[in-house]
Amino acid sequence: MNGRSSNSKSDEKLTAPTLYIFPHAGGTAKDYVPFAKEFSGEVKRVAVQYPGQQDGYGLPPLESIPGLAEEIFAIMKPAARIDTPVALFGHSMGGMLAFEVALRFEAAGYRVLALFLSACSAPGHIKYKQLKGYSDNEMLDLVARATGTDPEFFNDEEFRVGVLPTLRAVRAIAGYSCPPENKLSCPIYTFIGSKDWIATREDMEPWRERTTGDFSLREFPGDHFYLNKNLPELVSDIEIGTLQQFDQI
């Protein structure tokens with residue numbers, strides 16, 4: 001790529017960086033194949049399949065974002081090499097998980113080049129965070145009132161078994177928080193859609209407080225899934241950011 005330095009590394013050959021891709025809630029690794037294919041061969045891409053997703057789709061079993069991140073990191077760690085720099089990208093809920101996993105990578109001594117967050121509100125700025133304290137029955141009652149459904153319908157055990165995991169996942173996402181002292185040393189680069197009401201500029205700006213490194217925010221035209229129509233530009237930003245950090249090793 002233009003502007004890459006040849007004298008910032010020592011003579012030994014470094015392993016190409018790995019970019020871990022964290023899908024949105026309900027998304028799968030397969031959904032991000034077009035995204036991954038936009039990159040050049042200079043960056044290895046690994047799309048994360050969340051543990052526990054039934055038949056490879058739907059929301060994973062989720063009691064808390066940090067809990068799922070811990071499980072994901074435990075799965076990733078045996079295959080991750082300490083001498084291979086990593087970067088992480090996450091969209092929406094995937095951004096929360098990417099941040100938590102990045103914290104774990106840094107704590108374990110891995111070199112994290114950068115964290116890329118897309119349409120993901122910062123901890124403490126997530127919509128509907130009041131849902132964190134809701135019980136299962138209160139969540140069901142909220143759905144009944146919001147949809148006009150007869151509350152008696154939710155007494156059906158088969159229906160409850162089917163819908164409650166999703167509601168618990170929504171509750172966990174809405175209630176995600178993280179101690180303010182938990183920060184990364186790598187840069188955080190953020191991206192939003194101009195018409196996204198789920199994660200706004202005001203919701204994402206506080207991510208700058210979660211790194212001791214650089215921070216940037218870029219706005220693309222579009223809504224919460226703006227990336228579908230802006231893949232080449234988004235991927236270019238991510239690849240350039242990753243390789244620039246790689247060149248500084």
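Glycine too: its Cβ is placed from the backbone N, Cα and C atoms.
According to Swiss-Prot, the active site annotation covers S92 (among others). Under DSSP, S92 (mutagenesis position) is assigned to coil, being neither helix nor strand in the three-state scheme. Spatially close to S92 (mutagenesis position) yet at least six residues away along the chain are H24, A25, S118, A119, C120, I198, A199, H224, judged by Cβ distances under 8 angstroms.
Feature annotation from Swiss-Prot assigns active site to D196 (among others). Residues within less than 8 Å, Cβ to Cβ, of D196 (active site) and separated from it by at least 6 positions along the same chain comprise A119, G222, D223, H224, Y226.
Reduced to three states, the DSSP call for H224 (active site) is coil. Positions annotated as active site by Swiss-Prot, on the basis of similarity to another entry: H224 (among others).
According to Swiss-Prot, the experimentally introduced change S92 to A is described as follows: Loss of activity.
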